[in-house]
Amino acid sequence: GTACSCGNSKGIYWFYRPSCPTDRGYTGSCRYFLGTCCTPAD
C-alpha cells in the first residue's frame, strides 16, 4: 500500500475500502485518495 499520515497516526492506504480490516486501526479519511488510512503501516 501507499504510506499515509492522517490525523496523528501513520499508516497505509487501503484503496476503495469504506473501512479498515478488522485487525487494523483507523487513522482517518484522506480526501485526496480514494481509500482509508489504516495502521499499522507495514
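Start at 1 and count along the chain as shown; that gives each residue its number.
Just so you know, glycine gets a Cβ as well, placed from its N, Cα and C.
According to Swiss-Prot, the mutagenesis experiment ASN8 to Ala carries the following note: 1.2-fold increase in ability to inhibit rASIC3 and decrease in ability to inhibit hKv11.1/KCNH2/ERG1. In this structure, ASN8 (mutagenesis position) belongs to neither helix nor strand by DSSP; it is coil. There are 7 other CB atoms within 10 A of the CB of ASN8 (mutagenesis position), with all protein chains counted.
Other Cβ atoms within 10 Å of the Cβ of LYS10 (mutagenesis position), summed over all protein chains shown, number 14. Looking at Swiss-Prot, you'll find the mutagenesis LYS10 to Ala noted as follows: 1.8-fold decrease in ability to inhibit rASIC3.
Quoted from Swiss-Prot, the note on the mutagenesis of PHE15 to Ala is: >100-fold decrease in ability to inhibit rASIC3. Taking the Cβ of PHE15 (mutagenesis position) as centre and 10 Å as the limit, one finds 11 other Cβ atoms among all the protein chains shown.
Among the mutagenesis results in Swiss-Prot, ARG17 to Glu has the note: Complete loss of ability to inhibit rASIC3. The residue drawn here is the original one. Sequence-distant contacts of ARG17 (mutagenesis position), defined as residues of its own chain at least six apart whose C-beta falls under 8 angstroms from its C-beta, comprise GLY35, THR36.
Experimental mutagenesis is annotated in Swiss-Prot for ARG17 to Ala, with the remark: 44-fold decrease in ability to inhibit rASIC3 and mASIC3. Annotation note: ARG17 (mutagenesis position) sits in a coil segment as assigned by DSSP.
Quoted from Swiss-Prot, the note on the mutagenesis of ARG24 to Ala or Gln is: About 25-fold decrease in ability to inhibit rASIC3. For ARG24 (mutagenesis position), applying a Cβ distance below 8 Å and a minimum sequence separation of six or more within one chain yields GLY11, TRP14, CYS38, THR39, PRO40.
Listed in Swiss-Prot as a mutagenesis experiment, ARG31 to Ala is described as follows: 2.1-fold decrease in ability to inhibit rASIC3.
TYR32 to Ala appears in Swiss-Prot as a mutagenesis experiment; the accompanying note says: 2.5-fold decrease in ability to inhibit rASIC3, probably due to alterations in the orientation of the side chains of neighboring residues of functional importance. No change in ability to inhibit hKv11.1/KCNH2/ERG1.
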